[in-house]
Amino acid sequence: MARAKLPRSPSEGKAGPGDTPAGSAAPEEPHGLSPLLPTRGGGSVGSDVGQRLHVEDFSLDSSLSQVQVEFYVNENTFKERLKLFFIKNQRSSLRIRLFNFSLKLLTCLLYIVRVLLDNPDQGIGCWGCTKYNYTFNGSSSEFHWAPILWVERKMALWVIQVIVATISFLETMLLIYLSYKGNIWEQIFHVSFVLEMINTLPFIITVFWPPLRNLFIPVFLNCWLAKHALENMINDFHRAILRTQSAMFNQVLILFCTLLCLVFTGTCGIQHLERAGGNLNLLTSFYFCIVTFSTVGFGDVTPKIWPSQLLVVILICVTLVVLPLQFEELVYLWMERQKSGGNYSRHRARTEKHVVLCVSSLKIDLLMDFLNEFYAHPRLQDYYVVILCPSEMDVQVRRVLQIPLWSQRVIYLQGSALKDQDLMRAKMDNGEACFILSSRNEVDRTAADHQTILRAWAVKDFAPNCPLYVQILKPENKFHVKFADHVVCEEECKYAMLALNCICPATSTLITLLVHTSRGQEGQESPEQWQRMYGRCSGNEVYHIRMGDSKFFREYEGKSFTYAAFHAHKKYGVCLIGLKREENKSILLNPGPRHILAASDTCFYINITKEENSAFIFKQEEKQKRRGLAGQALYEGPSRLPVHSIIASMGTVAMDLQNTDCRPSQGGSGGGGGKLTLPTENGSGSRRPSIAPVLELADSSALLPCDLLSDQSEDEVTPSDDEGLSVVEYVKGYPPNSPYIGSSPTLCHLLPVKAPFCCLRLDKGCKHNSYEDAKAYGFKNKLIIVSAETAGNGLYNFIVPLRAYYRSRRELNPIVLLLDNKPDHHFLEAICCFPMVYYMEGSVDNLDSLLQCGIIYADNLVVVDKESTMSAEEDYMADAKTIVNVQTMFRLFPSLSITTELTHPSNMRFMQFRAKDSYSLALSKLEKQERENGSNLAFMFRLPFAAGRVFSISMLDTLLYQSFVKDYMITITRLLLGLDTTPGSGYLCAMKVTEDDLWIRTYGRLFQKLCSSSAEIPIGIYRTECHVFSSEPHDLRAQSQISVNMEDCEDTREAKGPWGTRAASGGGSTHGRHGGSADPVEHPLLRRKSLQWARKLSRKSSKQAGKAPMTTDWITQQRLSLYRRSERQELSELVKNRMKHLGLPTTGYEDVANLTASDVMNRVNLGYLQDEMNDHHQNTLSYVLINPPPDTRLEPNDIVYLIRSDPLAHVTSSSQSRKSSCSNKLSSCNPETRDETQL
């Protein structure tokens, strides 16, 4: 119903407002208002308004007050109804076309029946006329047309053909009428209409002229009409089922029907024309057509008269024109389908399992990383990977996907995740998971994130039940995809990992090896022990199991977490790192000895393989004891053990579990309290040092005498190391200004009052202070310099882990941000609350900028990959500038530890490229061999990566892929990196082993020592070794080398203060555990070991000196050495001159020529080490051992990775009692060691 305003009639205009026209009915409602209008009432004013409205706008006749309007009346006509039924309606038109197709096939079948029933020998003539016989004379070229014009047609067959022709004719005329658009001639001269008239109109004429009933009518041409009807029917069918991707199917169908119609037309045409010639039957004509179309013909069957010969020529010409066009169209569609990838069928999606990978552009490195990591898990072998990418597949990807290993399991679809049609093609709603990756090589990374966000929204809208795994680049965009099941923010993880690299060396290597799937078989065929041990330990990964179902941990139910961790490692070689309560979703790393294990707990542990795939071989205790004694007498090294023995034979370590107290040595005033102090046994040195047992239940009196909450009070009573500097007050709290939404709150060391923005500038003084260089600040710890292009929000995550509350105040290193562009106020507002954080504008390729930011006073320099150089015209050239700049810095500052981020992991080989170094060439061959063996970690033996000096964020892509099987990996990684802080969860730190700590002997005894004294869980070792390499171009087996400890090469120079040439202890928690050295007389074992190392080194040196005669090669080496020394002196003078020019003091600069073994260790990244130490080409290498076997020998300068329990874990339960007990113990605690763990 609708209302319309009608003009007033003349009578209505004359009538008064209260009058009613004659003959009109009284209105049903007052004032004639529609019931749809709101009523107005309540007072005279409302009534007057209502009447005025009625008089002006609704003064209608009561009979016309409501008007019913009908819509789409144009479709109610007879023609429109017919058009709707025959053409517009999908289902009805499909039925009509199916009927028409069947009708055409029936006419062709009736023609074949007429040919089979026809017998020319019975006579030829019109219906009702006299018949005569005709015989063809093969010797004469003349023939009669009568056998061609007249055929024999039975009466019943004629009736059926007439009826079918009449129906077809009427249908054709009706469709012509319905589809008429103003041009009748275009429809009349259409090929389909002409064929219809040829095949139907003669039959209708024979009804009115009987003699023509035997007239030949080429009914077999209806096959082409049937083909046309079939095409229309398939189109209607696809439209009815809403199938849009049907072009390929249609083209194949058209090609097949065209071939069939050509053969059928040729067969029937030649058979009929040869009635006047050789009188061929249908089968012979069909054989002739097939032979003629497929070959040049055999000549056994040939047409006899010229009309049939002419027909053959015409058919061949048509075939040569039509078929190539059809094939061209088919090939084009096939190529397009190869590009787009076709469809993933619904049947496969329901019967098979598949995951979808959505990317902006697919590169070969990204593809292989995903496939290798995804299919590394045994239970994913039956999964299919459907790649949905808007760009065309490049040549390298196409070549890889043609390999049988991947072609059977990977399907590439070209399409957009924003289109529901493409998501339907990928069957996203049936997928097991959807991985959405950002394009990190884009110049505008924010735009790349925006595309990722839209893809995630589109997938969530289309398939809300499909698990989402999203990779995001910028941390400020993370909250847009918070709904995803798993999210990895690239910049968050990158900056946090680079920060931990400065205080826990090679954290990047540790995390990378943990998140890669490996069986620990890399390097096992290498002749070098470090490669075998490093490769085997790289197979350790994080696994989980319910404690009640575990053979590893079931026996420790009701015991403390620390007790279970130690004994599981001792017995099975597994490292228990954390757990999760059944009623709590939070994962806790090392919850401490107060945590009692329950059967419902989920345990997370590090091992070569998961427990379900492990076999247990239990041996008799006597054999274990004997083997343990033999292991003490002769150390064969962990590399002698097979891979499975790490699990099967972990109970072979002899541990002295006597219940003795561990007391710090009372030697020097610096005291030993911060290291693994050697306990004394009543003054007797005959007994082997013992370690206290790990208690089943925590003893509160024996645990951490002072937690880190007392750090504030410690600082108040601790005298300053430098009397000229005042003690700066820090507070613990949460940063007040987060630079982006979604950052995890972390308790940090903060300034009591925010620093003014002017004070954050390192190289410029202000009204608050006049410092203009790092020397003037007088920092006690070495600097950490970060070189970045812009101060993005991700850089905030570099600062937070280094200022976390669990870091000791005395271990905080000053942080200098060397930025190409000036930071905005929003970023400065976020960092102004942190202590000792400064910025400076400059570039890493400018020597003046490096000197002004205090690079000569820095221990660590982090070079972050620049966004503007992440994309290059030539692949893998994006890192060229970064690599060259880092090379230059290593030449200028050899003692500096530089961590470099690269865009492409394959470029890390240039970080230590030496063309004539045989050892580097051998490592390159080893990498190629591992890659051929299918290893996911082929790059692991590159020395810069093994040492943790180079990192690429693409290495962490596997973290997202591994989360499909291990949904806890992202959470554990963020806890290790300090990005998330869960109450009660521990944190990652490091401890350095010195010669005074070697009484521990083995890693298993160290595990017990740490668990019993400070409840810390070691998870690995960072080891640095000195090697002497031969310069001869032999392989690794022929290389002459020795392995000694760094302490044998170290200069015995004393510490010269914070800016001295060599400090006794470096900055950061890495070196925070060792203090002054104890008397070597107390350690005869250490003296003997040092003498053995010295003799081995001297013997090796004397052998090489004796084998080096005065030859031309030796003279060349000497000249080269002199040349390099002069080069180093030149570089040293260059740096000093620039410092003088800038007005910087040169007293802190260390001469490049005076290299020590520590310098060599720090320069393992780049390899300018040949001929720099001595004539024996000494070099160093560093590597990470994850969860080594308990009988692994400790070496000096080993750095042990620890998971330390949260010092705030139990504060809420007994805060008052802890506060009083800590205050009572402050006087008894050594003030220099309170922040470290008492061991």
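Just so you know, glycine gets a Cβ as well, placed from its N, Cα and C.
Original residues only.
Straight from Swiss-Prot, the features:
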BINDING   VAL296, GLY297  K(+) 1 binding site
BINDING   LEU513, HIS516, SER538, ASN540  Na(+) 1 binding site
BINDING   ARG761, LYS764, TYR771, PHE779  Na(+) 2 binding site
BINDING   GLY778, SER787, LEU818, ASP820, GLY842, ASP865  K(+) 2 binding site
MUTAGEN   MET335 to Ala  Shows channel activity even in the absence of cytosolic Na(+)
MUTAGEN   GLU373 to Gln  Does not elicit any current. Completely abolishes Na(+) sensitivity. Does not affect membrane localization
MUTAGEN   ARG379 to Gln  Completely abolishes Cl(-) sensitivity
MUTAGEN   ARG409 to Gln  Generates currents that resembles wild-type in terms of voltage dependence and kinetic behavior but has 2- to 3-fold higher amplitude compared to wild-type. The mutation shows to cause constitutive activation of the channel, mimicking the effects of phosphorylation of the C-terminal domain by PRKCA activation
MUTAGEN   ALA915 to Thr  Generates currents that resembles wild-type in terms of voltage dependence and kinetic behavior but has 2- to 3-fold higher amplitude compared to wild-type. The mutation shows to cause constitutive activation of the channel, mimicking the effects of phosphorylation of the C-terminal domain by PRKCA activation
MUTAGEN   ALA947 to Thr  Increases channel activity upon positive potentials. The mutation corresponds to probable disease-associated variant in humans
Of these recorded positions, MET335, LEU513, LEU818, ALA947, which scores lowest on Cβ atoms within 10 Å? MET335
Return the residues near ARG409 (mutagenesis position), defined as same-chain residues 6+ apart in sequence whose C-beta is under 8 angstroms from its C-beta, sorted by sequence, else 'none'. TYR375, TYR383, TYR384, VAL385
DSSP-derived class (H/G/I helix, E/B strand, else coil) of ARG379 (mutagenesis position): helix
What is the separation, in Å, between the Cα atoms of LEU513 (Na(+) 1 binding site) and GLU373 (mutagenesis position)? 12
Here the recorded positions are GLU373, ARG379, TYR771, PHE779, and the Cα closest to that of GLY842 (K(+) 2 binding site) is found at TYR771
Report the nearest neighbour of ARG379 (mutagenesis position) in space among the binding-site residues LYS764, TYR771, PHE779, SER787, ASP820, comparing Cα positions. SER787
Just to confirm: which same-chain residues, 6+ apart in sequence, have a Cβ under 8 Å from the Cβ of ASP820 (K(+) 2 binding site)? ALA788, GLU789, THR790, GLU841, GLY842, SER843, LYS866
Sequence gap of 6 or more, C-beta under 8 Å: which same-chain residues meet both conditions with respect to TYR771 (Na(+) 2 binding site)? LEU762, GLY765, TYR777
Let me check the 10 A CB neighbour count of GLU373 (mutagenesis position). How many other CB atoms are there? 22
Spacing of the two Cα atoms, ALA947 (mutagenesis position) and LEU818 (K(+) 2 binding site), in whole angstrom, works out to 24
Where the distance is taken from Cα to Cα, which of the recorded positions MET335, HIS516, ASN540, GLY778 turns out closest to GLU373 (mutagenesis position)? HIS516
Which Cβ among the recorded positions (ARG379, HIS516, ARG761, LYS764) has the fewest C-beta neighbours inside 10 Å? ARG379
DSSP three-state assignment for LYS764 (Na(+) 2 binding site): coil
